Structures are given as structure tokens and as C-alpha cells.
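Peer 1: S2 to A appears in Swiss-Prot as a published mutagenesis result, with the remark: Does not affect phosphorylation by GWL. Swiss-Prot gives this note for the published mutagenesis S51 to A: Does not affect phosphorylation by GWL. Annotation of the mutagenesis experiment S67 to A in Swiss-Prot: Abolishes phosphorylation by GWL and ability to regulate mitosis. One mutagenesis experiment named in Swiss-Prot is T93 to A, and its note says Does not affect phosphorylation by GWL.
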Amino acid sequence: MSGENQETKAQEESSALEQKEIDDKVVSPEKSEEIKLKARYPNLGPKPGGSDFLRKRLQKGQKYFDSGDYNMAKAKMKNKQLPTAASDKTEVTGDHIPTPQDLPQRKPSLVASKLAG
């Protein structure tokens, strides 16, 4: 029985090799056109940095859809450039609930109210 198994395996392998050779000979039309173009223009190929068009567009800078997009991008740049001011206040809010005695006295207004009169 082992002899029969070896024979069937050998037949399967040989048929697989024959099928592969047939597939290699039958080339799709796209592949044949690609081979012709590569033979005609050997210098053309995928460039590592992308296409020239893409590189040129990236060097030009960003284009904006409308003035709103431009203003939003401009505002983001300003926010990044502004240094964050350290808070000078040493008060910590939320430690206790204020009572009327804790609140500072209200300063009198310089302008007299029309309702008080």
C-alpha cells in the first residue's frame, strides 16, 4: 500500500508542476502590456518618495476650502504659540462651602441705581 501512496503523490506533484507551467505560459493581457511597457521604459518605476506631483503639492503648502477653514487654522497656530500663563492665585476652589461671613464686603457702586431712588 505504501507503494501506491508514493505513486499517487508523485502523480499529483507532476500534475501540479505541469499546471503551473501552463499558467506561466498563459499570461493575462494586462501582464503582457505591463511587460511591454517595462521593456520600453526601463527607468520608470515606483519612486521611493512618491510622485513628483505629490511632492510639489506638499511643498506648496495647505490650501483651504474657504475662509472659515483658514481662520480656524490660523487660530490654532496662535493658540500653540501663546505660552500658558502660570496661575498666580494660590486659592484652591472647592475646599469649603462659603458662608456670608467668609465673603468680602461688597463695594458701593459709583453710579447710583435708578431703582434705589
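The backbone N, Cα and C atoms fix where each Cβ goes, and this holds for glycine too.
Heads up, this one's the original sequence, none of the swaps are in it.
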Peer 1: Cα-Cα separation of S51 (mutagenesis position) and S67 (mutagenesis position), in Å?
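Peer 2: Roughly 29 Å, rounded to the nearest whole number.
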Peer 1: Since the record lists S51, T93 as mutagenesis positions, which of them has the fewest other Cβ atoms within 10 Å of its Cβ?
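Peer 2: Lowest Cβ count within 10 Å among the mutagenesis positions (S51, T93) is T93.
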Peer 1: Sequence gap of 6 or more, Cβ distance under 8 Å: name the residues on the same chain that satisfy this around S67 (mutagenesis position), in order along the sequence.
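Peer 2: In sequence order there is nothing to list, since no residue at least 6 apart has its Cβ under 8 Å from S67 (mutagenesis position).
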